[in-house]
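Heads up, the thing below is written out as structure tokens.
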Amino acid sequence: MAIFLIDLPPSDMERRLGDALTVYVDAMRYPRGTETLRAPMWLEHIRRRGWQAVAAVEVTAAEQAEAADTTALPSAAELSNAPMLGVAYGYPGAPGQWWQQQVVLGLQRSGFPRLAIARLMTSYFELTELHILPRAQGRGLGEALARRLLAGRDEDNVLLSTPETNGEDNRAWRLYRRLGFTDIIRGYHFAGDPRAFAILGRTLPL
């Protein structure tokens, strides 16, 4: 088997939404049925201006094929239908988005100056989701997907939110630190969610 990174245009994400949500639920260890609850929000995100997604897929490879034998490479159709190991997507932040409103509120409560908030929030890409199936973790796929997704973005910054964890001791936190993300807000509680989150960010390009 071989792993390939692919871009997911909106039509492919809509067609493979069930597969992408399965990756999400398994990676986050959420109960079955969460897919149905999250699907409407993911579909709404797909329709946002500048939305972009990438995936890691697994295909059968002819290991003995000559390196120059391009016939051994999977076709675009094979790649677009191959089993999904990971998925990531995001879109530019904009006024009126719930996440932006929540983060701006958190920045204000944390005492950030108005101009600093404006500089940060005027031009950023929200890394909304990044998930790898548990069986495929530890292979560098998370970093590869993040780099592919963020390559060529023209925003000034990239921001994300991730659940707080003791000592930042999980794969997600290690990935974000390795990619150069720094603290924007720590211990933040989004409206309606009892968990504490960290808002992390860094400048673009990576």
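From the backbone N, Cα and C atoms, a Cβ is placed for every residue, glycine too.
Every residue here is the original one, so none of the noted swaps is modelled.
Remember, predicted model here, so these are calculated numbers, not experimental data.
Taking a C-beta cut-off of under 8 angstroms and a sequence separation of 6 or more, ARG16 (mutagenesis position) has the following same-chain neighbours: LEU8, ALA55, SER80, MET84. Under DSSP, ARG16 (mutagenesis position) is assigned to coil, being neither helix nor strand in the three-state scheme. One entry in Swiss-Prot concerns the mutagenesis experiment ARG16 to Ala. Its note says: Unable to inactivate INH.
Quoted from Swiss-Prot for the published mutagenesis TYR24 to Ala: Unable to inactivate INH. Non-local contacts of TYR24 (mutagenesis position) by the CB criterion (under 8 A, 6+ apart in sequence, same chain) comprise TYR30, THR34, GLU35, ARG38, VAL87, GLU129, HIS131.
Summarising the annotation, Swiss-Prot assigns domain 'N-acetyltransferase' to 44-205 and lists sequence analysis as the type of evidence. This prediction places the mean pLDDT of the domain 'N-acetyltransferase' (44-205) at 93.
What Swiss-Prot says about the mutagenesis result for GLU129 to Ala is this: Unable to inactivate INH. Cβ neighbours within 10 Å of GLU129 (mutagenesis position), excluding its own Cβ and spanning all shown chains: 20. GLU129 (mutagenesis position) falls within a strand when secondary structure is assigned with DSSP.
Summarising the annotation, Swiss-Prot assigns active site, proton donor to TYR176 and lists similarity to another entry as the type of evidence. The Cβ of TYR176 (active site, proton donor) lies under 8 Å from the Cβ of LEU160, THR162, LEU200, each of which sits 6+ residues away along the same chain.
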For TYR176 (active site, proton donor), the three-state DSSP class is helix
